[in-house]
Amino acid sequence: MLPDWKSSLILMAYIIIFLTGLPANLLALRAFVGRIRQPQPAPVHILLLSLTLADLLLLLLLPFKIIEAASNFRWYLPKVVCALTSFGFYSSIYCSTWLLAGISIERYLGVAFPVQYKLSRRPLYGVIAALVAWVMSFGHCTIVIIVQYLNTTEQVRSGNEITCYENFTDNQLDVVLPVRLELCLVLFFIPMAVTIFCYWRFVWIMLSQPLVGAQRRRRAVGLAVVTLLNFLVCFGPYNVSHLVGYHQRKSPWWRSIAVVFSSLNASLDPLLFYFSSSVVRRAFGRGLQVLRNQGSSLLGRRGKDTAEGTNEDRGVGQGEGMPSSDFTTE
């Protein structure tokens, strides 16, 4: 168990992530669904839609983590709820890593081999890549859940209180720790290495092209930085806890804090969507305009602000490039 003040901080962090991540991802979901319905959607939009769905899965399960943190990490809900929550929560995290890697590959190919990319890209490729990411994450996390809940008849407790996915028997640790190590290698380090290479080449090409405008260069750098932060800040601590746990043969005390950082990716991904797609930038712009209109209506200035905001939104829509791929060189 963590001290009460640490549990309170984790509780507040979960609430902030939920309140910021849910509306932003819902806006992105609406934008990507609209783009996918158009003829011949780009593979990157299918991957971005899948990443949005992974974030929403995590956010929809986050209330159970909030209840757990509010109870000082004692689990009072049914055991099956713990199993399903853990399965979906951690599957969404590891699905995101390979989806981010897939997006980085698509971006790199789009600028490194623009002609071949435009001629060969198919929506089916995005669907296959997304399915592979989901199957890999669900398959790996299913192993961990089965080990925890079906490989023992002993109910694991912390003192007199039941915990969720925190304490294991020695027999469970013999299987869980190697599986966690494999998760760390296959679903974190490999996709991170792929992503770093692709975005290093992507940014280098974008910055070295004289015909690429300053705005597109800034978006390229922003996309790479946000993705790198996702891996290092959000996913890094949690996967390092797997390495430490394998060495110490127990979960480190700070693992629950690392899980919070993993959840943070659901609030950070909307920034990635913003840098990646013009349809999301327009959707976010319209969402902000609605908030401005509501605020101005309370102040009696709705008419003027609405007219100005509409003109600005039209300007953004006209100034963007091809919606299929913002970074593909012509």
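Backbone N, Cα and C define each Cβ position, glycine as well.
A 10 Å cutoff on Cβ-Cβ distances gives Y90 (mutagenesis position) a total of 24 other Cβ atoms nearby, all chains included. Swiss-Prot documents Y90 to W as a published mutagenesis change and attaches the note Complete loss of acetate-induced G protein-coupled receptor activity.
The mutagenesis experiment Y90 to A is recorded by Swiss-Prot, whose note states: Partial loss of propionate-induced G protein-coupled receptor activity.
Annotation note: E106 (mutagenesis position) sits in a helical segment as assigned by DSSP. Other C-beta atoms found within 10 angstroms of the C-beta of E106 (mutagenesis position) number 27, with every protein chain shown included. Under the heading of mutagenesis, Swiss-Prot lists E106 to A and annotates it as follows: Partial loss of SCFA-induced G protein-coupled receptor activity.
For the mutagenesis result Y108 to A, the note given in Swiss-Prot is Complete loss of SCFA-induced G protein-coupled receptor activity. Using a 10 Å Cβ-Cβ cutoff, Y108 (mutagenesis position) registers 22 neighbours.
In sequence order, Y94, V179, E182, L183, V186, L187 are the residues of the chain that are 6 or more apart from H140 (mutagenesis position) and have a CB within less than 8 Å of its CB. Annotation of the mutagenesis experiment H140 to A in Swiss-Prot: Partial loss of SCFA-induced G protein-coupled receptor activity.
For the mutagenesis experiment Q148 to A, the note given by Swiss-Prot reads: No effect on SCFA-induced G protein-coupled receptor activity.
Under its mutagenesis annotations, Swiss-Prot gives Q148 to E the following note: Partial loss of SCFA-induced G protein-coupled receptor activity.
Under its mutagenesis entries, Swiss-Prot includes G159 to E with the note: Partial loss of SCFA-independent constitutive G protein-coupled receptor activity.
Looking at Swiss-Prot, you'll find the mutagenesis Y165 to A noted as follows: Partial loss of propionate-induced G protein-coupled receptor activity. A coil conformation is recorded for Y165 (mutagenesis position) in the three-state DSSP classification, outside any helix or strand.
Quoting Swiss-Prot on the mutagenesis of R180 to A, K, L or S: Complete loss of SCFA-induced G protein-coupled receptor activity. Within 10 Å of the C-beta of R180 (mutagenesis position) we count 20 further C-beta atoms, all protein chains included.
Under mutagenesis, Swiss-Prot gives Y238 to A with this note: Partial loss of propionate-induced G protein-coupled receptor activity. In the three-state DSSP reading, Y238 (mutagenesis position) counts as helix.
Shown in sequence order, L183, C184, F188, F189 are the residues of the chain, 6+ apart in sequence, with a C-beta less than 8 angstroms from the C-beta of N239 (mutagenesis position). Quoted from Swiss-Prot, the note attached to the mutagenesis of N239 to A states: Complete loss of acetate-induced G protein-coupled receptor activity.
According to Swiss-Prot, the mutagenesis experiment H242 to A or F carries the annotation: Complete loss of SCFA-induced G protein-coupled receptor activity. The Cβ of H242 (mutagenesis position) lies under 8 Å from the Cβ of R180, L181, L183, C184, each on the same chain and at least six residues away in sequence.
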Y238 (mutagenesis position) and Y108 (mutagenesis position), Cα-Cα, nearest whole angstrom: 27
Cα within 10 Å of Y165 (mutagenesis position) - qualifying mutagenesis positions among Y90, E106, Y238: none
Sequence-distant neighbours of Y238 (mutagenesis position) in its chain (C-beta under 8 A, six or more apart): I93, R255, A258, V259, F261, S262
Rounded distance in angstrom between the Cα atoms of E106 (mutagenesis position) and Y90 (mutagenesis position): 25
